[in-house]
Amino acid sequence: MSQKQEEENPAEETGEEKQDTQEKEGILPERAEEAKLKAKYPSLGQKPGGSDFLMKRLQKGQKYFDSGDYNMAKAKMKNKQLPSAGPDKNLVTGDHIPTPQDLPQRKSSLVTSKLAGGQVE
């Protein structure tokens with residue numbers, strides 16, 4: 001059994017060595033391509049944040065996606081200002097439940113209704 005294990009181990013090592021050499025060969029062409037691209041386009045990949053124009057636009061502050069977002073933000077600002085001019089909080093309501101005796105008498109109407117005339121035709 002030990003002979004079989006020894007035979008399998010060298011085969012595995014050679015397979016691993018082949019993979020290592022393939023990876024190294026695969027990396028070298030990639031490095032060469034990267035070097036060519038960097039030589040052709042030197043300004044790419046230098047700034048992680050992007051172009052100066054993009055950075056300037058991002059630093060200006062909050063921007064809105066469309067007019068709907070702008071209008072919603074504008075409405076929120078108005079809603080924050082409205083409660084400051086709210087009603088007097090000392091006013092108490094609902095202490096007394098009115099009864100028919102407490103209500104003032106209705107004023108009679110100057111024009112009589114044909115329905116309330118009482119005449120039957």
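Using N, Cα and C of the backbone, Cβ positions are placed for all residues, glycine too.
Straight from Swiss-Prot, the features:
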- Ser109 to Glu: Mimicks a phosphorylated state and impairs interaction with SNCA (MUTAGEN)
### Query
How many other Cβ atoms are found within 10 Å of the Cβ atom of Ser109 (mutagenesis position), counting all protein chains shown?
8
### Summary
Three-class DSSP assignment, Ser109 (mutagenesis position), comes back as coil
